[in-house]
Structure formats: structure tokens, C-alpha cells
Amino acid sequence: MLLLLLLIVVTTLYIFAKLHYTKWERLGFESDKATIPLGSMAKVFHKERPFGLVMSDIYDKCHEKVVGIYLFFKPALLVRDAELARQILTTDFNSFHDRGLYVDEKNDPMSANLFVMEGQSWRTLRMKLAPSFSSGKLKGMFETVDDVAAKLLNHLNERLKDGQSHVLEIKSILTTYAVDIIGSVIFGLEIDSFTHPDNEFRVLSDRLFNPKKSTMLQRFRNLSNFICPPLAKLLSRLGAKDPITYRLRDIVKRTIEFREEKGVVRKDLLQLFIQLRNTGKISDDNDKLWHDVESTAENLKAMSIDMIASNSFLFYIAGSETTAATTSFTIYELAMYPEILKKAQSEVDECLQRHGLKPQGRLTYEAIQDMKYLDLCVMETTRKYPGLPFLNRKCTQDFQVPDTKLTIPKETGIIISLLGIHRDPQYFPQPEDYRPERFADESKDYDPAAYMPFGEGPRHCIAQRMGVMNSKVALAKILANFNIQPMPRQEVEFKFHSAPVLVPVNGLNVGLSKRW
């Protein structure tokens, strides 16, 4: 009797699982072959391949505009068509306005940042933060960025002081550069991780991006943020919160208290957050921007310490990795394309001369803006190596796929494989080649609808211009002062990483030598 009961239970579960994992086929969608209970995530679960590459693999092997996938037990849809992807992000934004990620503003305020917030809360915060990254604000922060770039230059000069060519792992060096920019511009800290790598902020950064130093519960909780937000909310309320985020909150709190107590004012993003907290808005008047810190009782809650900390943490996560990756991948590709390297280096030299600047001296915002070919290089790098290899959205109302009879059900998770689209030859001819000229006005050779490394529409990356500026500053410093040694062309291999970024298996090793 017991054996029969067990057989009935197992059979019932099997039938239920088969029905669950054939949902998309029954609804008429092309579907990735799913395994029970891992769905499309077997290689992710076994740490064989990162999630972004798994989505790109499915993109490559399937054929229809929309493909059914299973994120473990969660049915979702992968969009394989650039026009449809852009439509979801822009014209039909009202049907896909949320990301569907974990957020719990009330009980876990450090989870409530611009990236994950939903509905009116997101709209209000986006509107308030938008002025933070205007041209005037970036120009005001430029000196701080240039100070960090000078430390990068000093570090490289010290590593190459014997005048010989040396192979350096450039990604780790540029990660230090990016982290110090974030620490200074966003957290308001005076740090030099090149000289003092054991400072509190750098140590927290290493722990954050090194999953080996997190517990199994933390890793499971981080995965549930994306796969199953209700479970993440439950785990959070049971105490499974990331201690690093709260350590960073303490840093923000101490810095704000110090500034307000001592009357310290700096031209950085934290100062803008303080202004938003105290006045309810960020001024558009550049002359008053950094000094308008008077507060009123009703506006003190406009941006709490927790909200400042959570959004600082967001810009830290997004800004440090994307800046380091974009800059290092650009250097790596230039080493494999000497003719492109020569053109980029010549432009930097000419711009410095035109603006009356010296290679080892200070840069200016205007000079960086004048480096147009460097812009093309950054565009090509972010095409081939998007900072986030995929975008995600949640369908908030039933949506009919254009020119089909297919309907995307409400609450369905949507994945857009940027890596797949950006390396699709129908949108970008010869996608494996590094060709900055494909973006030049006079020789455009790509489908503009398919290029979206920072997202598109109302939820596009708010700090896009800052990230590009930070990368261009580092590139200009390196190209102006060092020779990059040519090397054979070879595609980068990526290893498994729990973070949704592209991590090279063996780093990015490039030969550098002094020019002067």
C-alpha cells in the first residue's frame, strides 16, 4: 500500500513537472529543451557557464523572435529580435516597465535602488536623480576623476620604471582605478588603492566581487533576487541580508555626518545626494549646485540615509565593473589591431596638443569630449563586450507579439540577450572583428536598432555618460604615455561567475612600455 501511494505521488509530480516544463510549447512558442528541475539553467547550476553566455547560446541555436526558457522552475521568454527588444524597452514600455527583481523598501531599505524599484517609486526617484549626470555635473566631477587617473599613471610608471616592456594583467589594474573613482565620486572618500590596497573600501570591494568569500546562504539569496523575488523577501525577513551592503551604508552615514558637522562641500555625487536629501531636489543651477544644502523639516525625508546608501551601492556595483571592463577590453582589442591602435593614439596626441595639455599632466573635460575616435572605440567595445550581457523586464499586462498570434502572459519574465544581439551578423557584419569605424557617420555598417549596451527607453542606464567619461580618461592616459605591444588575435574565453558580468578566464594580459 505504501509503495503504491509513493508511486502515485511520484507519477503525479512527474506529470505536473512535464506539464510545467512544456508550457511554452503548449502556448505555441519555440522552446529551449528543458531538464527537470533545472530548466535551461543546468550549465549555470553546475558552474560550467555564466548565465549571460547561456542566454547567448540559446539565442544562437534558436530561430524565432521569442523563445520559451525556464530559469530553474520559473518560465520566462528570451527575445531574439532587435526590433522587438527595442519595442519592449521603448514604445511598449508601459507593458514592461518593471524588472521583476527583489525589492522590499519597507523591511530591507538597502534593496530599494533605482535599478530594481517599481512603479511610481521608481518614476519619482528617476526624476529626482536625472539631473545628477548632466554635462554640468560631470564637468564638475571631472577633476576628481582626473586625480584618480593620475594615480593610475603613477602606478603604471612605477611598474614600468626599468624602461622595458612588461606584460601586465590590465583588468585588475583598471578595476583598482574604477573602484577608487567610485569611492571618491560616489562615496566621497579620499582613497588610493594603488598605494594602500588594504583600505576598508577596497577590501569590501574584493569581498563583494569574490563569491568564494560569501556563504552558501548568501549565494542562494542572491540567486533568488532574480529567479524568485518572493523567496528572497522571505529570506531577507528571516535575516539573510548581505552584510557588505550594510557596511557600505555605515561608510555613507559616517561621511554624510562628517560633512554636515564640518561644513565640508565636495564636487561629487554624494554631495548631490545630500542636496536631494536636504532640499528635495537637485538644482539645475550649476553656480548653486554644490552649496545649496539648506534643509526644511518637510524635505528631510526626501532621500533618507538608507536610500542614499542603496543608490550609492547601485552606482558602485554598476560603475566599477563596467568602467574596468570597458577600458581593459578596449586596451586588449587595440593590442590585437595595431592599425586601430595607431589611429586612437594619434587622436589622443593631437587632442592633447590642440588643448595645450601634456601627456603626464592634467586632462580637461573638453579635451576628453574632443576625442571622437575614442568614442567609436568605446562603442565597439561595449558592443562586443556589453557590461551586462543581458537585460531583463517583467511583462505587466498581456502583450501580443507583433505579426504573430502569440501572447506574452502578464507576469512573465523577459530576457533580452545583448551578447546574442550584439554578435549577430544580421545586425553587425563580421561581429567577431573589432571595427570602431562601423559606428562612424560616414561609414555606418550596423543596425542602429540592435545597439543598446546601456539599455534603451525610460529605464536606460542613468549614469551612461559618466561611465563613458571614466573609461575615456583612463584610455587617454594610457595611450598618451605607453606603447601597447601588438599580439595575435584571439577571442576572450569567459569563466563562470555568479555576478551577471563577463569575466575572462585568465584575466586580460597586455604588454606595455613607456613612450617617454
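Positions of Cβ are set from backbone N, Cα and C atoms, glycine also.
In this structure the noted substitutions are not present, so the sites keep their original residues.
Values in this document were obtained by computation on a predicted structure and should not be read as measured data.
Taken from Swiss-Prot as is:
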type    : residues      : note
VARIANT : Met55 to Leu  : In allele CYP6D1v3 and allele CYP6D1v5
VARIANT : Leu153 to Ile : In allele CYP6D1v1
VARIANT : Lys262 to Thr : In allele CYP6D1v5
VARIANT : Arg266 to Pro : In allele CYP6D1v3
VARIANT : Asp447 to Asn : In allele CYP6D1v5
BINDING : Cys461        : heme binding site
VARIANT : Met469 to Ile : In allele CYP6D1v4, allele CYP6D1v5 and allele CYP6D1v1
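On the structure: features taken from Swiss-Prot.
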residue	record	DSSP class
Met55	variant position	helix
Leu153	variant position	helix
Lys262	variant position	helix
Asp447	variant position	coil
Cys461	heme binding site	coil
Met469	variant position	helix
Site of maximum Cβ density within 10 Å, from recorded positions Met55, Leu153, Cys461, Met469:
Met55
Once the chains shown are all counted, how many other Cβ atoms turn up within 10 Å of the Cβ of Arg266 (variant position)?
18
Would you mind sorting out which of Lys262, Arg266, Asp447, Cys461, Met469 (the recorded positions) have a C-alpha within 10 A of the one on Leu153 (variant position)?
none
Using Arg266 (variant position) as the reference point, find which of the recorded positions Met55, Asp447, Cys461 has the shortest Cα-to-Cα distance to it.
Cys461
In Å, rounded, how far does the Cα of Cys461 (heme binding site) sit from the Cα of Lys262 (variant position)?
34
Can you name the residues of this chain that are 6 or more positions from Asp447 (variant position) yet have a C-beta less than 8 Å from its C-beta?
Ala82, Gln426, Tyr427, Phe428
